[in-house]
Amino acid sequence: IVRRACCSDRRCRWRCG
């Protein structure tokens with residue numbers, strides 16, 4: 001449920017697209 005924070009994270013950014 002954390003998409004904006006993921007987009008800002010380099011490790012989770014790949015999940016943003």
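Glycine is no exception: its Cβ is also placed from the backbone N, Cα and C atoms.
For Arg10 to Pro, Swiss-Prot lists a mutagenesis experiment annotated as follows: Gain of ability to compete with alpha-bungarotoxin. Arg10 (mutagenesis position) carries a helical DSSP state (H, G or I). Remark: Arg10 (mutagenesis position) has no non-local neighbours by Cβ distance under 8 Å and separation of at least 6 in sequence.
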